[in-house]
Amino acid sequence: MDSRVWLPLIGAHLLPRDISVITQMIANNNNTSISRSSTNSSKPEEKNSKKFLIERFLDDDPSPPASILSPSPKAAIPSPIINPAVEFVNGGYGVKNPLAPLISSFETTSIPCSTVSPSSLISSSKDEFQDSLTCHICGKKFGLQRLLNRHIKCHSDLKRYLCTFCGKGFNDTFDLKRHTRTHTGVRPYKCEQCEKSFTQRCSLESHLRKVHGVTHQYAYKERRSKVFVCEDCGYTDEKFEVYLSHIKVVHPFSAAYLRFTQLQKKNSSMKPEQLSKISL
């Protein structure tokens, strides 16, 4: 039988090797049906129709090739798969370095847990205390222990967080987020005076002050209100519930939403506001 007759009845999503297999099987079924019709002429004439041949082909072969049942690989749409061994950060555009435990061991062996004993803090002056908070690698001084701890991470060759676009490493999620936005083009902070937008809020504030003469209500180094940013499209909102509703509806398969749902299952007693502190 001509393939132009039966191919539309089966479907167009077939590979060339599948067509040759089907052609051979239909040819065999055609010969079988002719021999049966000669032995039993009382059967209806429509039994030799094209539809009957296709039905016989499907009935006689209980296990057709897998490529027939499944669509062509070119037509298949891959579903999002997240490796459980990899922990995503920054909305899925960064991952935690699997070698992060080695980084922690490096810091504990390279940095003393306490550079100054409590007794010496009482007797020593403020200048002596500030001198003690000095990076032993580059000599930079800090006023707070947490600032020294944060600075010392930049000297490590192993980075805690890796960019999923280029593999560049960072030890701070803020630096990772600022970097990945150069790949995605997300500029969530938009100027209301003009059409410019920026990847960081500090850049927007600097633009408003220098270009438009807008003074800010925040003091120097005063903490700003939290803004939740969708790293997929740049949508922003100050309320986590609204932000969560956005990624649930617009980006239901994003790594950010999948990470939140996983944390919600593990911490069912926690409220969404509490989960927002550990999911982002």
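Glycine is no exception: its Cβ is also placed from the backbone N, Cα and C atoms.
Heads up, this one's the original sequence, none of the swaps are in it.
A 10 Å cutoff on Cβ-Cβ distances gives Asp175 (mutagenesis position) a total of 15 other Cβ atoms nearby, all chains included. Here the residue is the original one, while Swiss-Prot reports the published mutagenesis Asp175 to Tyr with the comment In sy548; defects in hindgut development. Defects in the development of U, F and K' hindgut cells.
Swiss-Prot documents His179 to Arg as a published mutagenesis change and attaches the note In sa469; defects in hindgut development. Produces ectopic spicule cells. Defects in the development of U, F and K' hindgut cells. Morphological defects in excretory duct cells. Increases sensitivity to salt (NaCl) in the environment, reducing viability. Its Cβ taken as reference, His179 (mutagenesis position) is surrounded by 20 other Cβ atoms within 10 Å in the chains shown. Under DSSP, His179 (mutagenesis position) is assigned to a helix (H, G or I) in the three-state scheme.
The note that Swiss-Prot attaches to the published mutagenesis Pro188 to Ser is: In sy234; defects in hindgut development. Abnormal F, B and U cell lineages in male tail. Produces ectopic spicule cells. Defects in the development of U, F and K' hindgut cells. Using a 10 Å Cβ-Cβ cutoff, Pro188 (mutagenesis position) registers 20 neighbours.
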Whole-Å Cα distance, His179 (mutagenesis position) to Pro188 (mutagenesis position), is 14
